[in-house]
Amino acid sequence: MRTTLTGTASVLDTTLTRLIDDVIENGSSFLADDENLQHYKQHLSHLETASKIALLRECLCVRPPLPLLPEDLLQNVDSILTRVRQHKILTPIFSLSPSRLIKHGDLGATRIHLWRGDITTLTGVTAITNAANSQGLGCFQPTHRCIDNIIHAEAGPRLREECFQRMQARGKELEPGEVLVTEGHALFASSVMHTVGPQLKRGASPTETERRQLAKCYESILEALELLPSDEDGSKSIALCCISTGLFAFPADEAAEIAVSTVTSWLQKHPSTTITDVIFNTFTQSDTEFYSKLLGPSHTKSISPVENTPQGSLSLAREWLSSADAVLVTAGAGLSAAEGLDYHSRDLFKRNFPGCLKFGLTSLYSVFGFNDWPSEEHRWGYFFTHLNMVANWSNTPTYQILIPWLRNFGQDAFVRTSNADGLFLANGWPKEQLSTPQGSYGYLQCLNNCRVDAVVPSAPLVADAMPHIDKATQKLMDPSKIPLCRFCGSKMSICVRAGSWFNQAPYQEGEAQWKAWKSRVLREKKNLVILELGVGMNTPGVLRWPNEDLVMRSDGRVKLIRVGMGPEAMVPWEQEDEGLSTCVQGDIGRAIPLLLE
């Protein structure tokens, strides 16, 4: 069932149609296939809101600054970006606790902070930094997950237009260490400091010249900030990203040392500075660890949700949850990632599976579909290590908040998850109120699926095998510990939906419990709220689309709250306009306390 487009939902489709025509007319080295673009244009009504936002950003990313976009189209984009950002969890600068103070005698002090998060969601900050390229126009490759892309996507096309005008006025490219200052446009920060750091070859050690160039970036940023007016409250602050450490390949640990020492030295040499706050902003866990060693750990003060987040979607979601008769939690990979069990994390894989790096594997996700194991001993060395790691995963603060809250609903709460990690059970949620349609690490199965009962519990086999796994190579050294089907003797694997061989038998009881629970709740006409956590687009037919369908077929008695990172967290705007769905965009680990406590 589809509803009529209203408000910003209609504006989004109209804007996308015009942008697609613009990209086709003006050409693009990246979105060069006109047929694909025409296909998108003809089928916009069938795309999810999340997909439309992603397509909008791609079109704007690849678009050259000339010809200038018409003002009415820019205003449409502004309204779309405004709606998107109303759903974000924000971090006010006043919620940060300083790691250190740089005192200036009787003139006060500059607070130094360390904060990990999305730099575009920091509020109350005068300026943020952008690790730019020498052209100063942003990144034109939408697949690059660089901060240049992120900042331009959030600021909107007016930022590229201003960058172009300022670069034209300069008449030359930016050199390493130079800074270009622009307005923030659709960003929360009033200004952006675009700087170009030194670019190294991957794996190379920086030269003394490159070290000086990186230091110059931070000096130039502080000098440019000094020239800006203070904010209304008298503060003047800058959020500093990790310059040159991504695609520019500057070693992250050395870059952190240069950043901290340069900023500290500059502030000490300028006791009359008007800069009140400097925030070292990190995005990865490894970068955070480097800065923590230099500055001390980061802290965020405990402040009320009203102060900490936008009023719109978060307040509405809290209201729905507080008045719900029943709650269905549907959880995807984003919930596990929020607890540190991130299947895309290179740091996690390198730390826990060093013996598997030589096979070209870089993350837990990269193992999906991997069949080039040298032997079964290597394959099961990995699987047993993986299962043991997950079974002993103890850092689950989100579950520690979520599950006690869910228990308040008694039999009117249910959990349905595509995660196989078993963390709901491990944190005390009853199996009678749990459905895992994609399988579970709790069982191993015959790869031939020779019989319905060709499954075995995994925990005893893991415990028996772990003493025989070489800690360096992570190879299973005792071949007798390799599990084989007790019926046909064939290979076995974890019992998850990874191929046509998947044995669903161990999970049929959970599916029956889910169907019975849903039928009862709907029959009793309870006000049901679906709290969807970290469900993306990898397998939308399992949780995401059924949730939306249930909302549309409920005559207003079922509402959906979608929580997650990035555009995938968006709900259909048509449903949102009807007051049936909303979303909270941000880290689930931060969202759950704000929603439930």
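Counting begins at 1 with the first residue displayed.
Note: Cβ is positioned from N, Cα and C throughout, glycine not excepted.
Don't look for the substitutions in this one, it keeps the originals.
Note that this is a predicted model, so its numbers are computed, not measured.
Feature annotation from Swiss-Prot assigns ADP-D-ribose binding site to Asp118, Ile119, Asn133, Cys146, Ile147, Asp148, Ser244, Thr245, Gly246, Phe248. What Swiss-Prot lists as Zn(2+) 1 binding site is Cys139, His144, Cys146, and the listing cites similarity to another entry. Here Swiss-Prot flags Cys446, Cys450, Cys485, Cys488 as Zn(2+) 2 binding site. If you look up Swiss-Prot, you'll see 99-299 marked as domain 'Macro', on the strength of sequence analysis. According to Swiss-Prot, the mutagenesis experiment Cys61 to Asn carries the annotation: Loss of hydrolase activity with PARP1 E988Q as substrate. Loss of zinc binding. Mutagenesis annotation in Swiss-Prot: His144 to Tyr, described as Loss of hydrolase activity with PARP1 E988Q as substrate. Loss of zinc binding; the structure shown retains the original residue.
Taking a C-beta cut-off of under 8 angstroms and a sequence separation of 6 or more, Cys146 (Zn(2+) 1 binding site) has the following same-chain neighbours: Ala131, Cys139, Gly246, Leu247. Mean pLDDT, taken over the domain 'Macro' (99-299), works out to 95 on the 0 to 100 scale. The two recorded residues, Ser244 (ADP-D-ribose binding site) and Cys485 (Zn(2+) 2 binding site), have Cα atoms 51 Å apart. Across the structure, Cys446 (Zn(2+) 2 binding site) and His144 (mutagenesis position) place their CA atoms 40 angstrom apart. Distance between Cα atoms for Cys485 (Zn(2+) 2 binding site) and His144 (mutagenesis position): 44 Å, as a whole number.
Here Cys450 (Zn(2+) 2 binding site) is compared against the recorded positions Cys61, Asn133, His144, Ile147, and the shortest C-alpha distance is to His144.
Around Cys139 (Zn(2+) 1 binding site), a 10 Å sphere centred on its CB holds 23 further CB atoms from the protein chains shown. His144 (mutagenesis position) has Cys61 as its nearest neighbour among the recorded positions Cys61, Asp118, Asn133, Cys488, going by CA to CA distance. Taking the binding-site residues Asn133, Ser244 in turn, the residue surrounded by the fewest other Cβ atoms inside 10 Å of its Cβ turns out to be Asn133. Taking the mean position of the Cβ atoms of Cys446, Cys450, Cys485, Cys488 as the Zn(2+) 2 site, the remaining same-chain residues with a Cβ inside 8 Å of that point are Leu447, Asn448, Asn449, Arg451, Ala454, Arg486, Phe487, Gly489, Ser490, Met492.
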